[in-house]
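Novice: Below is the structure I would like to discuss, written out as structure tokens.
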Amino acid sequence: MQFHLNGFRPGNPLIAPASPLAPAHTEAVPSQVDVLIVGCGPAGLTLAAQLAAFPDIRTCIVEQKEGPMELGQADGIACRTMEMFEAFEFADSILKEACWINDVTFWKPDPAQPGRIARHGRVQDTEDGLSEFPHVILNQARVHDHYLERMRNSPSRLEPHYARRVLDVKIDHGAADYPVTVTLERCDAAHAGQIETVQARYVVGCDGARSNVRRAIGRQLVGDSANQAWGVMDVLAVTDFPDVRYKVAIQSEQGNVLIIPREGGHLVRFYVEMDKLDADERVASRNITVEQLIATAQRVLHPYKLDVKNVPWWSVYEIGQRICAKYDDVADAVATPDSPLPRVFIAGDACHTHSPKAGQGMNFSMQDSFNLGWKLAAVLRKQCAPELLHTYSSERQVVAQQLIDFDREWAKMFSDPAKEGGQGGVDPKEFQKYFEQHGRFTAGVGTHYAPSLLTGQASHQALASGFTVGMRFHSAPVVRVSDAKPLQLGHCGKADGRWRLYAFAGQNDLAQPESGLLALCRFLESDAASPLRRFTPSGQDIDSIFDLRAIFPQAYTEVALETLPALLLPPKGQLGMIDYEKVFSPDLKNAGQDIFELRGIDRQQGALVVVRPDQYVAQVLPLGDHAALSAYFESFMRA
């Protein structure tokens with residue numbers, strides 16, 4: 001990380017100086033805001049943490065509960081989510097505290113000893129090279145803690161307003177400044193019944209499956225239920241089951257159980273299949289107790305013992321997959337130039353719900369907000385046209401439907417009994433195979449956005465085949481030329497709203513002044529059509545909107561910084577300090593770590609990889625196609 005840009009400042013560099021633009025936190029909610037976020041779950045806090053980086057955007061986040069979450073609910077953190085946490089600069093802390101999921105084992109009835117279970121398979125949880133981060137497990141409350149700390153340490157010093165419930169949301173599309181009016185009711189004992197009104201430019205409902213914001217804009221969760229009750233419990237238990245510290249899927253004659261080891265080395269989560277429900281029956285009517293969950297888990301684990309000592313948290317739920325047709329207040333099914341601009345959005349469980357079996361609920365919700373946050377910031381800061389906001393619903397609804405389809409099949413296979421002989425059910429081998437085949441999806445790296453205003457046509461994909469247009473930027477190791485430090489290239493991308501331009505030089509670029517990379521630098525630095533010149537505000541650092549990074553195919557010892565264009569060594573900040581962290585080489589020291597080979601980059605021609613602020617590849621272009629680069633940004637950015 002970089003700091004001391006504008007002079008030496010002692011103390012923790014992760015605590016940004018408080019901005020004079022940010023108002024002090026008050027007990028009462030502000031009367032007017034740019035963005036009102038409803039809900040302090042994963043979706044709401046991801047959005048709040050991202051917007052907190054911009055003190056010129058007035059953000060307010062409210063929550064119905066009276067304080068931060070302390071226990072329970074989601075715990076799985078996918079590889080893709082860890083990549084996002086790196087952008088928020090707390091991935092390392094999560095890695096130290098979390099439980100890493102390395103292998104998954106599969107158990108079924110022992111054909112040699114009826115009534116007992118036996119291990120029949122083992123697979124690696126995520127395939128090699130899928131991400132630089134593992135799949136980990138950590139209590140959702142601790143994830144919230146990291147986001148809250150990020151917000152407190154931001155230039156905005158953003159903090160939630162708790163104990164507020166949404167009563168009403170009204171939209172006046174004729175109002176120019178603050179078209180959305182939200183009525184809140186305070187629900188803590190000291191202020192019960194007090195009414196507050198907030199006017200906002202935009203409202204985002206991250207208030208869960210029973211979202212009041214969703215209801216206010218007339219959206220509905222549509223889908224079905226599997227009519228199957230499940231229980232979930234976090235336990236401290238003594239057991240002789242040998243795989244209790246692995247992720248385990250058990251299909252037995254007594255039912256089905258999913259075991260998830262938790263952080264700390266002792267805590268374990270059990271998902272326990274319970275009763276089949278009648279049509280239209282709610283799980284609450286069964287009055288299932290934690291004692292029943294424990295007894296069922298003990299029967300499924302036979303002949304192994306399970307002595308539960310403590311249950312910090314437990315719950316019951318029914319499997320269901322539901323989704324909204326759109327994630328904003330615009331009535332048109334497909335936005336047109338005549339469509340009104342969206343003013344109210346929904347994210348996370350407010351717009352899609354599914355079973356927890358694949359561990360995607362919290363992860364997918366955070367990706368919703370990561371998609372929306374940079375777009376709101378770009379529009380509010382007048383960097384992009386407001387029509388950009390239509391892409392939130394169009395991008396996220398489609399991939400959520402893909403998740404629903406996967407989850408429906410996965411949950412069904414998990415609930416079906418293990419097939420034995422000629423009897424019905426699911427073949428345990430097919431169950432294991434399905435898990436392996438969909439590993440990219442469960443790791444969170446399977447999202448693929450279709451061509452659109454933001455996503456190119458992939459006409460030049462062959463120049464960098466491993467950076468698929470429309471998918472997340474798949475990081476790889478590099479060596480920084482200025483100090484020979486090995487690092488991950490993707491970790492240059494922070495949650496700061498900036499675009500990344502990764503320019504991979506051709507083999508002969510260093511020796512040829514008219515080469516693709518050097519010509520690109522001249523174009524970006526001085527041409528009137530350059531996006532850097534057109535869209536970077538006057539007086540700001542040259543990389544404040546577009547962060548250009550160069551990667552040469554030669555070893556770092558063969559790249560002379562003093563011969564490179566000034567754009568790759570830009571002066572920045574009040575003191576004009578040089579940024580020495582823009583130039584990289586592949587890791588040629590360790591076999592199999594060359595980024596050009598790993599990501600299929602054309603070593604002769606090179607390539608320009610354009611990456612969105614949410615870490616998704618927007619374009620792969622030839623280094624010399626300056627017109628295409630300009631046309632892309634001109635389609636949605638404002639000068």
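Using N, Cα and C of the backbone, Cβ positions are placed for all residues, glycine too.
Straight from Swiss-Prot, here's the annotation block:
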BINDING   34-64, Gln73, Val166, Asn212, 269-271, Tyr317, Asp349, Ser365  FAD binding site
MUTAGEN   Asn227 to His  In MobA3-1; able to hydroxylate 3-aminophenol; when associated with R-292 and A-416
MUTAGEN   Val257 to Ala  Broadens the substrate range rendering it able to transform phenol to catechol
MUTAGEN   Gln292 to Arg  In MobA3-1; able to hydroxylate 3-aminophenol; when associated with H-227 and A-416
MUTAGEN   Ala400 to Gly  In MobA14-1; able to hydroxylate 3-aminophenol; when associated with R-429
MUTAGEN   Asp416 to Ala  In MobA3-1; able to hydroxylate 3-aminophenol; when associated with H-227 and R-292
MUTAGEN   Lys429 to Arg  In MobA14-1; able to hydroxylate 3-aminophenol; when associated with G-400
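What does the local environment look like for each feature on the list?
Specialist: Its Cβ placed at the centre, Asp34 (FAD binding site) has 20 other Cβ atoms within 10 Å.
Within its own chain, Val257 (mutagenesis position) has Val248, Ile250, Phe270, Tyr271, Val272, Glu273, Thr296, Ala297, Val300, Leu301 as residues 6 or more apart in sequence whose C-beta sits under 8 angstroms from its own.
Gln292 (mutagenesis position): 16 other CB atoms within 10 A of its CB, across all protein chains. In this structure, Gln292 (mutagenesis position) is part of a helix by DSSP.
The Cβ of Ala400 (mutagenesis position) lies under 8 Å from the Cβ of Ile323, Cys351, His352, Phe364, Asp368, each on the same chain and at least six residues away in sequence.
Asp416 (mutagenesis position) falls outside any helix or strand according to DSSP and counts as coil.
Summarising the environment of Lys429 (mutagenesis position), the number of other Cβ atoms within 10 Å of its Cβ, over all protein chains shown, is 13. In the three-state DSSP classification, Lys429 (mutagenesis position) falls within a helix.
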Novice: Could you check which of the mutagenesis positions Asn227, Asp416, Lys429 is the closest Cα neighbour of Ala49 (FAD binding site)?
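Specialist: Going through Asn227, Asp416, Lys429 one by one, the closest to Ala49 (FAD binding site) is Asn227.
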Novice: From the mutagenesis positions Asn227, Gln292, Asp416, Lys429, pick the residue whose C-alpha lies nearest to the C-alpha of Thr59 (FAD binding site).
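Specialist: Going through Asn227, Gln292, Asp416, Lys429 one by one, the closest to Thr59 (FAD binding site) is Asn227.
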Novice: Cα of Gln292 (mutagenesis position) to Cα of Phe54 (FAD binding site): how many Å, rounded?
Specialist: 50
Novice: Rounded to the nearest angstrom, how far is the Cα of Lys429 (mutagenesis position) from the Cα of Gly44 (FAD binding site)?
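Specialist: For Gly44 (FAD binding site) versus Lys429 (mutagenesis position), the Cα atoms are 39 Å apart.
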Novice: Specify the count of other C-beta atoms within 10 Å of the C-beta of Gly44 (FAD binding site).
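Specialist: Total other Cβ atoms inside 10 Å, all chains included: 29.
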Novice: Around Asp416 (mutagenesis position), how many other C-beta atoms are within 10 angstroms of its C-beta?
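Specialist: Other Cβ atoms found within 10 Å: 15.
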